[in-house]
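*Asks:* For the natural variant Lys5 to Gln, the note given in Swiss-Prot is In strain: B205 and B208. Listed in Swiss-Prot as a natural variant, Gln20 to His is described as follows: In strain: Z10, Z18, Z22 and Z24. The annotation that Swiss-Prot gives for the naturally occurring variant Trp25 to Gly reads: In strain: Z10 and Z22. Swiss-Prot gives this note for the natural variant Leu26 to Arg: In strain: Z24. For the natural variant Gln53 to Arg, the note given in Swiss-Prot is In strain: B316. Per Swiss-Prot, natural variant Ala54 to Thr is noted as: In strain: B202.
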Amino acid sequence: MNFYKIFVFVALILAISIGQSEAGWLKKLGKRIERIGQHTRDATIQGLGIAQQAANVAATARG
């Protein structure tokens, strides 16, 4: 019975320590994904601006 309690306690300590070390790795991955999303958003906004300018030039050329 005592062995079981000690085993559970050690298992919990290991799970907590492994969980904390994994959080750093997961946080880095999350930041990379967030950065990719920001770059995609910025490129889309820039592309829409260029497309709007092209549409204005085409409309002006038609008269």
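Quick reminder: no glycine exception, Cβ is built from N, Cα and C everywhere.
None of the listed substitutions appears in this model.
Let's see these features in context: how buried, what's close, how far.
*Replies:* In the three-state DSSP reading, Lys5 (variant position) counts as helix. Around the Cβ of Lys5 (variant position), the same chain contributes no residue under 8 angstroms that is 6 or more positions distant in sequence.
In the structure as shown, the Cβ atom of Trp25 (variant position) sits within 10 Å of 9 other Cβ atoms.
There are 11 other CB atoms within 10 A of the CB of Leu26 (variant position), with all protein chains counted.
Summarising the environment of Gln53 (variant position), the number of other Cβ atoms within 10 Å of its Cβ, over all protein chains shown, is 10. Secondary structure at Gln53 (variant position), taken from DSSP and collapsed to helix, strand or coil, is helix.
Within the same chain, no residue at least 6 positions away in sequence has its Cβ under 8 Å from that of Ala54 (variant position).
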